[in-house]
Amino acid sequence: MDDCRFETSELQASVMISTPLFTDSWSSCNTANCNGSIKIHDIAGITYVAIPAVSMIQLGNLVGLPVTGDVLFPGLSSDEPLPMVDAAILKLFLQLKIKEGLELELLGKKLVVITGHSTGGALAAFTALWLLSQSSPPSFRVFCITFGSPLLGNQSLSTSISRSRLAHNFCHVVSIHDLVPRSSNEQFWPFGTYLFCSDKGGVCLDNAGSVRLMFNILNTTATQNTEEHQRYGHYVFTLSHMFLKSRSFLGGSIPDNSYQAGVALAVEALGFSNDDTSGVLVKECIETATRIVRAPILRSAELANELASVLPARLEIQWYKDRCDASEEQLGYYDFFKRYSLKRDFKVNMSRIRLAKFWDTVIKMVETNELPFDFHLGKKWIYASQFYQLLAEPLDIANFYKNRDIKTGGHYLEGNRPKRYEVIDKWQKGVKVPEECVRSRYASTTQDTCFWAKLEQAKEWLDEARKESSDPQRRSLLREKIVPFESYANTLVTKKEVSLDVKAKNSSYSVWEANLKEFKCKMGYENEIEMVVDESDAMET
C-alpha cells in the first residue's frame, strides 16, 4: 500500500465519536431502556428516536423480505438471492407497530437520528431502513446510530443497501470485547460504517468484508467479556473527550510513511500492540480494508477514460444515422443496416461491435463487484448507457434479423436480446423519471429501443394473416396480436417518441402500416369497432 498517502480509519473514528450525536444518542438509548418504551425528543434541533432493547429468546434465523403485497422496502435495490432479515427482529418490528407510531410524530422534522442499544439497535436499523427505502423518500434527513447491535440480515440485504446508496446513513458502535454484534451464523452480513472501540480509541471500517474479517480476528484474539455489552456509555463519554487530548505513539519511533503511521495508530486505538501477533492481524485487516475500498474507485476512474476512448464509435453510429435519414432512398438507419452491406455499413458495424464489447465488460465488472456498488447511479453512467442503448440497440436488432435463421432463430425478444440491454433497463428504472412534457418535434432517437423488434413480430403476424390459406380462427388470433401493436405504435407516433426514420416513406414501419390498411380494407375491418387494448401490455418488451 505504498502508493496510499494516508490511513484515516482512526482519525475518522475520533472525529465521529467526538460529536454530540453519539453522546446524545446513548443518553436517549439509556432513557428508552429504563422506561421500556420508545423515546422521541429534540436536542439542539435534532430529533432523536430511541428504541428500547427487548430481551429475546432466539436470534439468528433468517426470513425473506416480502416482495409482493405490503412491501416494507420498495425502494431497496433488488438482488438475487432474496434479501433476508432476522425473523425475530422482523416480527418484533411488526408487533410493536413502530412505523405506524412514527409516521405522524416525525412530520415537519429536519434531521432524525434513529438509535438503539442491543436488540433496540437492530430495531433502530430496521426502522431507519424502512424510512429510507420508501418509494417517496422522507422530507427529513435520517441517520442511524446503534450500540452493540446484533447483525440484521444476509449478504444480499447488505449489497442492496450499498447499491441503493443508503449504507452511509448507518453507524454501528461496537466494543472489541462485546460478543453480541458478532454473529456465529455465517449467513449474516454487516452494512454501513462500523466504529470499533476500546479504552485506547476507535477505528472505522465501512467495507462489509473487512468488518467480517475484523469480527473473526476479535473472536480469536480479543478478551471476551459479557459485561462489555453494557459499557457503551463509558466508551462514548470517554472517547469523546479523548479526541481533545494529544496522542502519543507507544510503538517507538513513528514510521516515516504517513500511511504506515496511520495504520500503526489505528492498531493501537483498538488496544493492540503493533509488534504482537494480534496486532499484525489487525494491521493486515485495516490494510486490506483500504485496498478493497480503493480498488473499485480506481477501476471506475480508469473506466471513465475507457468510455472516452469508445466515444468515436458512438459518434460513428450517430453520423451513420444522420446520413441515412438524409438519403434519397427515404430509409432510416435501421432499414439501411438490415438490407444492405455497403462499405460504410462495415465501418459502422465495427463500431457497433466495439461498443458492445465495452458495455459487456462494464456489466460483467458490476456483477463481479469490481466497481462501486452505486456505480450505475452515477449521472455519467446513467446518461452514457442510455445514449448507447438508444442509438445502438436498433442496429443490434437489425443485425439479428439480417442474419437470423427463420426456422430455428425465433425472435429478438424471445430470449435473444443481449443481457447488457436488460441490465441497462434495470438501471434506468432506478432513476427518477422527470415530469413528462409534450414534445413539439420527433425525438432524435426512438425512445423504445425495442420498437423495431416488436415491429418485426407484427410484420410476421400480418404476413400470415394476409395469406389466402389462413383460416378464420387463426386470422382472428393474429388480429388480437396485431391490434395492440398498432395501438402502441400509434401512441408513440402521436407523442412524437419516435425518430423521423420511423416515419420515413419507405421505412419498414411505413410499409407495414400501408399493408395493414390494405388488409383492413380487404377484410372489411375498417369500420368495425376494434377491441379495447391494454396499452401497457402492448408495450411490454
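From the backbone N, Cα and C atoms, a Cβ is placed for every residue, glycine too.
Ser118 (mutagenesis position): 25 other CB atoms within 10 A of its CB, across all protein chains. Here Swiss-Prot flags Ser118 as active site, nucleophile.
Sequence annotations record features per position, and here Swiss-Prot assigns active site, charge relay system to Asp178 (among others). Taking a C-beta cut-off of under 8 angstroms and a sequence separation of 6 or more, Asp178 (active site, charge relay system) has the following same-chain neighbours: Gly148, Asn225, Glu228, His229.
For His229 (among others), the entry in Swiss-Prot reads active site, charge relay system, with the evidence type similarity to another entry.
DSSP gives Met16 (mutagenesis position) a helix state. Sequence-distant contacts (6 or more apart, same chain, Cβ under 8 Å) of Met16 (mutagenesis position) comprise Phe22, Cys171, Leu195, Cys204. A mutagenesis experiment is reported in Swiss-Prot for this position, Met16 to Ala, and the note states: Loss of interaction with EDS1; when associated with S-21. Loss of interaction with EDS1; when associated with S-21 and A-143.
Under its mutagenesis entries, Swiss-Prot includes Leu21 to Ser with the note: Loss of interaction with EDS1; when associated with A-16. Loss of interaction with EDS1; when associated with A-16 and A-143. Within 10 Å of the Cβ of Leu21 (mutagenesis position) there are 20 other Cβ atoms, across all protein chains.
DSSP assigns Ser118 (mutagenesis position) to coil, not to a helix or a strand. Among the mutagenesis experiments that Swiss-Prot reports, Ser118 to Ala is described with the note: Loss of antibiosis and deterrence against green peach aphid (GPA, M.persicae) feeding, but normal leaf senescence and plant defense against pathogens.
Long-range Cβ proximity for Phe143 (mutagenesis position), meaning a same-chain Cβ under 8 A and a gap of 6 or more residues, is found for Leu21, Leu111, Val112, Val113, Ile114, Ala128, Asn169, Phe170, Cys171. Experimental mutagenesis at this site is recorded by Swiss-Prot as Phe143 to Ala, annotated: Loss of interaction with EDS1; when associated with A-16 and S-21.
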